Amino acid sequence: MESAADRLARAAAQGRVHDVRALLEAGVSPNAPNSFGRTPIQVMMMGNVHVAALLLNYGADSNCEDPTTFSRPVHDAAREGFLDTLVVLHGSGARLDVRDAWGRLPLDLAQERGHQDIVRYLRSAGCSLCSAGWSLCTAGNVAQTDGHSFSSSTPRALELRGQSQEQS
């Protein structure tokens with residue numbers, strides 16, 4: 001027999017708002033992991049902002065981390081281009097400054113996929129590419145962040161910039 005946590009995760013993954021609401025109202029925890037160890041907010045249909053809002057209103061952890069990839073729901077929303085869901089997650093306390101297992105921020109993922117609306121939102125929320133340190137930055141990221149394009153002189157400029165920041 002399928003557990004309540006599995007039913008809630010499946011309903012969230014399929015974007016079935018009515019079923020998600022019914023299960024939450026019946027007392028199923030929005031943070032209970034399914035049989036694969038994932039919570040409903042981790043497996044929800046990212047494009048259904050109503051499911052996200054409902055789970056969050058019932059106390060889902062907007063910062064839950066995937067134990068394998070270290071990604072969080074904001075990484076998924078940014079990568080897949082779901083601005084409305086990202087806004088709801090952020091409004092519920094989701095951190096935008098966390099990196100996944102490959103060192104990528106949600107902003108990096110949105111930039112890689114060309115989701116400029118998400119890039120604009122994340123920048124307006126105070127995010128910047130490579131905000132956690134130079135070791136994980138690419139030269140192109142830093143050049144773009146500063147409003148420049150990448151050129152053959154960029155690596156030397158980055159080296160000098162990094163040295164001046166270390167001395168500060």
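Glycine is treated like the rest: Cβ placed from N, Cα and C.
Modelled residues match the original; the substitutions are not represented.
ALA12 (variant position) falls within a helical segment according to DSSP. The Cβ of ALA12 (variant position) lies under 8 Å from the Cβ of VAL20, PRO40, ILE41, VAL43, MET44, MET45, VAL51, LEU55, each of which sits 6+ residues away along the same chain. Listed in Swiss-Prot is the natural variant ALA12 to Val, annotated as follows: In some liver tumors.
Looking at Swiss-Prot, the entry for natural variant HIS18 to Pro says: In strain: 020, BALB/c, BALB/cJ, C3H/21BG, C3H/HeJ, CBA/J, MA/M4J and PL/J. The Cβ neighbour count for HIS18 (variant position), using a 10 Å radius and every protein chain shown, is 8.
VAL51 (variant position) falls within a helix when secondary structure is assigned with DSSP. Recorded in Swiss-Prot as a natural variant, VAL51 to Ile carries the remark: In strain: BALB/c and BALB/cJ.
Natural sequence variation is annotated in Swiss-Prot for PRO73 to Leu, with the remark: In some liver tumors. Its Cβ taken as reference, PRO73 (variant position) is surrounded by 31 other Cβ atoms within 10 Å in the chains shown. According to DSSP, PRO73 (variant position) sits within a helical segment.
VAL74 to Met appears in Swiss-Prot as a natural variant; the accompanying note says: In plasmacytoma cell lines. In sequence order, SER62, LEU86, LEU89, HIS90, ALA94, ARG95, LEU96, VAL98, PRO106 constitute the residues six or more apart from VAL74 (variant position) in its chain with CB-CB distances below 8 Å.
A C-beta separation below 8 Å, combined with a sequence spacing of at least six in one chain, links CYS127 (variant position) to LEU96, ASP97, LEU105, PRO106, LEU107. The secondary structure of CYS127 (variant position), as reduced to three states from DSSP, is coil rather than helix or strand. Here Swiss-Prot describes CYS127 to Ser as a natural variant; the accompanying note says: In strain: BALB/cJ, C57BL/6J and MOLF/Ei.
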Roughly how many angstrom lie between the C-alpha atoms of PRO73 (variant position) and HIS18 (variant position)?
21
So how many other Cβ atoms are close to VAL51 (variant position), meaning within 10 Å of its Cβ?
27
